[in-house]
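For MET18 to Thr, Swiss-Prot lists a natural variant annotated as follows: In strain: AF10. What Swiss-Prot records for TRP40, MET41, ASN42, GLU43, GLN59, TRP67, PHE99, THR100, ARG175, ASP176, GLU233 is substrate binding site. If you look up Swiss-Prot, you'll see GLU43 marked as active site, on the strength of similarity to another entry. Among the sequence features in Swiss-Prot, the natural variant THR110 to Ala is noted as follows: In strain: AF10. Quoted from Swiss-Prot, the note attached to the natural variant THR130 to Val states: In strain: AF10.
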Amino acid sequence: MLNPKVAYMVWMTCLGLMLPSQAQSNDYRPSYHFTPDQYWMNEPNGLIKIGSTWHLFFQHNPTANVWGNICWGHATSTDLMHWAHKPTAIADENGVEAFTGTAYYDPNNTSGLGDSANPPYLAWFTGYTTSSQTQDQRLAFSVDNGATWTKFQGNPIISTSQEAPHDITGGLESRDPKVFFHRQSGNWIMVLAHGGQDKLSFWTSADTINWTWQSDLKSTSINGLSSDITGWEVPDMFELPVEGTEETTWVVMMTPAEGSPAGGNGVLAITGSFDGKSFTADPVDASTMWLDNGRDFDGALSWVNVPASDGRRIIAAVMNSYGSNPPTTTWKGMLSFPRTLSLKKVGTQQHFVQQPITELDTISTSLQTLANQTITPGQTLLSSIRGTALDVRVAFYPDAGSVLSLAVRKGASEQTVINYTQSDATLSVDRTESGDISYDPAAGGVHTAKLEEDGTGLVSIRVLVDTCSVEVFGGQGEAVISDLIFPSDSSDGLALEVTGGNAVLQSVDVRSVSLE
């Protein structure tokens, strides 16, 4: 859960800035990214698949377009793209709001909250008491396949007094429980974030209700982690195969409030070992640990209970790092497009790699393709294409010293430019002229990521464009940049150009995306 004090300050300072600076026919609402039906959303919660249904819970204010009255919103899908809005899953009540958490299936009914014929699904969340601003950990359960959720009568399951020996903030900074069953030890594991102390704590339970502290993972115990990376939040933890080997490794994913490549919050992942009580981190590489180099990928979590026959680790995050500031009036916050996360060796380094889920192909139609064509300085390709919901894929061999530029959401005076600069192997997103950037000091600028040519000299770039966002995937997905943009409706053009040398286009595929 993002820091409530910061969110409250943003709310209070921005109430007078809610009107957009330019008229928009759809209030910038995306075409194929999830947004709440109305009002405020931040990070996803409790991502779980139950049967054939994907469940998305999320931090939500159901009464206003600002942070506050936080509960778990709920939506379901059978394909991770078409979402049905559902009633509030876990409400704020009696002065206690429902902050971030996770869900898991209890097939053996170890919690005793279901029965052997109908085991429960469980959701752990942070209870935020508004009067004291303190946080404790709570439990809810479902015995109807996630349709409705009941709060456990014995809440909290970890009180502020139980947290006290491990929390120097007096209950102000202990939140976002990640819970899973650890097969090797036969225990349930809870990972808590302590943003004010830059640490995670690990707890165990035999029954999902009674918890015992086991260890802390502190920033000082992670070799190579910068001291500038502070305010740890929203942990996730899972085993991930190392592609091309028979090995798996434990991964901890979290969202620091400060220290990301684009400034402010961002999502990082580290590998290590876990013995059922403590996590030992591998030395980190600052060049590979960040999952996204853009400004708008925050509070990522992964879906659990995904069948082995599927085998994917699918993650999503909220795209909004500006509080109430973005120029939308009926909604705030959108979900990143779901992406797979894997771990593989790229060149000489081990990388986390991400790609949009393949289901996207089922809702996209090719508009134009090119193959084996050389583009030279002064040429502009793709300029006949118009669209605000696109999937653009470009694979090319750049000349030494060349810069390949793909402009999206291009208009008379607006464009968002994705560049690949061959001389320093840099992928970038330039929002300087992307549209409305007046709403926040961090809304413009250029975000960069390192992207090396492959062994043959090929560079691959994939760009998901929607009404108010770009998500750029470079190479095999080892370089990712996600950013919000707010152009005018009329800025719907596309342009592919090169400067400083030629580029041989191995393939180009521009696809229109539509949920209809």
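Using N, Cα and C of the backbone, Cβ positions are placed for all residues, glycine too.
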Give me the non-local Cβ neighbours of TRP40 (substrate binding site): same chain, 6+ apart in sequence, Cβ-Cβ under 8 Å, ordered along the sequence.
HIS60, ASN61, ALA64, ASN65, VAL66, TRP67, GLY68, SER324, TRP331, LYS332, GLY333
Take the C-alpha atoms of PHE99 (substrate binding site) and THR130 (variant position) and report the distance between them in angstrom, rounded.
11
Secondary structure of TRP40 (substrate binding site) (DSSP, helix/strand/coil)
strand
Report, in whole Å, the straight Cα-to-Cα distance of THR130 (variant position) from ASN42 (substrate binding site).
18
Measure between the Cα atoms of every pair in TRP40, MET41, ASN42, GLU43, GLN59, TRP67, PHE99, THR100, ARG175, ASP176, GLU233, the residues the record assigns to substrate, and report the largest value in Å, rounded to a whole number.
20
Measuring CA to CA, name the entry from the binding-site residues GLN59, ARG175, GLU233 that ends up nearest THR110 (variant position).
ARG175
Alpha-carbon distance [GLU43 (active site); ARG175 (substrate binding site)] in Å:
13
Taking the recorded positions one at a time (ASN42, GLN59, THR110, THR130), which has its Cβ surrounded by the most other Cβ atoms within 10 Å?
GLN59
Cα distance, the residue listed as 'active site' to GLN59 (substrate binding site), nearest Å?
6
